[in-house]
Amino acid sequence: MPTLQSLAVPFGCVQGYAPGGIPAYSNKHESYFSGERSIDGNLFCGFKYQCVEFARRWLFERKSLVLPDVDWAVHIFNLKEVSDARTGKPVRCVAIRNGTAAKPVVDSLLIYPSDDYSPVGHVAAITEVGDKWVRIADQNHRFHKWDANYAAELPLIHEKGVWTILDPLEDEVLKPLGWVTFPDTPDRNPNEPLVLHESLHFKRGELPTLRRLTFTPTSREKDWLDLTNEAEAYFADVCGIDVKNPKLEKASYYQMNRELYLDCAKYGNQLHQMFLEATKFVLGSDELLRLFCIPEEYWPRLRHSWETQPHAITGRFDFAFDEDTQQFKCFEYNADSASTLLECGVIQQKWARSVGLDDGTTYSSGSLVSSRLQLAWEMAEVTGRVHFLIDNDDEEHYTALYVMQHASAAGLETKLCVLFDEFHFDENGVVVDSDGVAVTTVWKTWMWETAIADHQKARVQRGNDWRPTPKDEVRLCDILLGPNWDLRVFEPMWKIIPSNKAILPIIYNKHPDHPALLRASYELTVELQRTGYVRKPIVGRVGRNVTVTEASGDIAAKSDGDFSDRDMVYQELFRLPERDGYYAILGGWVIGDVYCGTGVREDKTIITGLESPFSALRVYQGAQRRPLTHEDLDKAEAAAVGGGLKT
């Protein structure tokens, strides 16, 4: 049976047309945020393809009205006026509560409340009203192809003189707050041209910024980590954090503004799709695949992985941003990595709160990571036990505990396995754990290249005729590269391709004008010599075996490591700006299929590595956003009645 996810219209494709021929576009799923502005002529509609984007386009085309900027969709219910698109003058609008004597009105906006899952609420257009139903058109709520000129027909209940709209959505029934009407404004004549007054034209706001800020906290929470949480407790033990220490010392953190946050999301989502497209391109060509130096015997299994295991959990881009030049660049995609995930999703927010930075004007750049991590597991279509395979490494340990926590929250059974003593072969040669449970799904921190090397080494040591018996020790390759090609692995084997830097010249050649890409080549070209270049191994980690050469030919930096025997690629030099003596790399997280968080690693050298410290990153938002619920409206109405009685 096809799932709702499999039936979803792809991002950016038309789901249907509302009355008047107004298109509604798919946002893919409700947790996806593209970071891309939608501008229709000179009208800023919103972000592709959120619910407000459709509502603003619909109101403009249907009534020649312009919805003002709102923080969240739910805040439309608080509006008292909108703008006449032709004159720019204010036009009255009226909010009517759901569940009152007023019957819903055609061509009004239906507003949904904040809830725990979606504090921003939702907005839809009411396109038709019957006695027992209303029909709505919207985006980012349902994702199917429309059968008619509306997205859904919702029940309208009329009891004891009260009209109530309900929205049965999958396994829950939502009750909208109410609807916003435009009583003084008839529908626009479709034969008349759309006109937008100059005062309503979109104007680009502030430029993107990234600052390193230093301050001395005025207070400090004593117990800022939760030592009852396994991941946080392990992190505290490893990093030597004294959570009882109230000492106030000078501290530093990074702060980006909303424009840079939007650039991270926009470029992160775009680049993720580019890397996926390039991966498909590479896997379809033996000539290109050979550039990745993967032994040919593994190619069929690699292609099988791509064809049968589309789901992924995490990947991290390395980004850089120069505020002076306003350039934003991607260095590479660590598509098979979860390193610094706990720091981004939990630690930086709890540290910020402990030193008083969480004052409502900023929020953590990793605030969505935990919820999206759980969602990624829910969407991965996994059943049974998930074995978490890690090396005997502290960072891998607390990272695995964090990811396990959210896999468990998604309803999965999990088991942490350090090295391979946990496993043995049963009588049939199947790898099972100490409970006798066969390994069918794995999350791992091991590099796929390590598994391939182990597989080749094992063949030499065991011989070609070896068959597993219960007395044999289980190795990494027996799990990841055993006879079961349908073993679910996160990250899947095909992630070798986007993680390999041999993909960088392919990406650049396919998208040479993309503003976030750097020129890359398999050979040192005259152009790269002119700009300066970075030489790095196609397979490597944490900045090892990297050489940075200036345009003058001088070597600016060089790192050692274990990857010097690998093939190399050459990438255009992008000079990291110095901030207070430090150089910062932005780690941009794609979780599931959506960009959702950013972290910072900084160093006093221009090559960041394993020992480069993680620093907190805050996003400046200005005034704090507040949810709006039925309870909030009830309290406001009660207060208004009470105030009236007192007078």
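In case you wondered, yes, glycine gets a Cβ from its N, Cα and C as well.
Lifted from Swiss-Prot, the feature list:
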type    : residues                                                                       : note
BINDING : ARG316, PHE317, ASP318, LYS501, LYS536, GLY543, GLN571, ILE606, ILE607, THR608 : ATP binding site
BINDING : ASP318, GLU332                                                                 : Mg(2+) 1 binding site
BINDING : GLU332, ASN334                                                                 : Mg(2+) 2 binding site
DOMAIN  : 26-166                                                                         : domain 'Peptidase C51'
VARIANT : PRO2 to Thr                                                                    : In strain: Silvio X10/7
VARIANT : GLN5 to Lys                                                                    : In strain: Silvio X10/7
VARIANT : ASP71 to Glu                                                                   : In allele TRS-2
VARIANT : LYS89 to Gln                                                                   : In allele TRS-2 and strain Silvio X10/7
VARIANT : PRO90 to Asn                                                                   : In allele TRS-2
VARIANT : VAL106 to Ala                                                                  : In allele TRS-2
VARIANT : ASP184 to Glu                                                                  : In allele TRS-2 and strain Silvio X10/7
VARIANT : LEU207 to Val                                                                  : In allele TRS-2 and strain Silvio X10/7
VARIANT : ASP237 to Gly                                                                  : In strain: Silvio X10/7
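Positions of Swiss-Prot features highlighted on the structure.
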| residue | record | Cβ contacts under 8 Å, 6 or more apart |
| --- | --- | --- |
| ASP71 | variant position | ARG625 |
| PRO90 | variant position | GLU81, VAL82, SER83, ASP84 |
| VAL106 | variant position | ILE126, THR127, GLU128, VAL129 |
| LEU207 | variant position | GLU259, GLU323, GLN326 |
| ASP237 | variant position | none |
| ARG316 | ATP binding site | TYR333, ASN334, ALA335, SER337, ALA338, SER339, THR340, LEU341, GLY587, GLY588, TRP589, VAL590 |
| GLU332 | Mg(2+) 1 binding site | PHE317, ASP318, LYS501, LEU504 |
| LYS536 | ATP binding site | LYS501, ASN545, VAL546, THR547, MET568, VAL569, GLN571 |
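Least crowded of the binding-site residues (ASN334, GLN571), judged by neighbouring Cβ atoms within 10 Å of its own Cβ: ASN334. The number of other Cβ atoms within 10 Å of the Cβ belonging to LYS89 (variant position), over all protein chains shown, comes to 10. In this structure the alpha carbons, written CA, of ILE607 (ATP binding site) and LYS89 (variant position) are 55 Å apart. Predicted-model confidence for the domain 'Peptidase C51' (26-166) is 96, expressed as mean pLDDT. Residues of the domain 'Peptidase C51' (26-166) grouped by DSSP class, helix first, strand second and coil last, total 19 helix, 53 strand, 69 coil. Taken residue by residue with DSSP, ARG316 (ATP binding site) is part of a strand.
According to its DSSP assignment, ASP237 (variant position) is helical. Long-range C-beta contacts of ASP184 (variant position), restricted to its own chain and to partners at least six residues apart, with a cutoff below 8 Å, comprise VAL91, ARG92. Neighbour counts of Cβ atoms within 10 Å were compared across the binding-site residues ASP318, ILE607; the minimum falls on ASP318.
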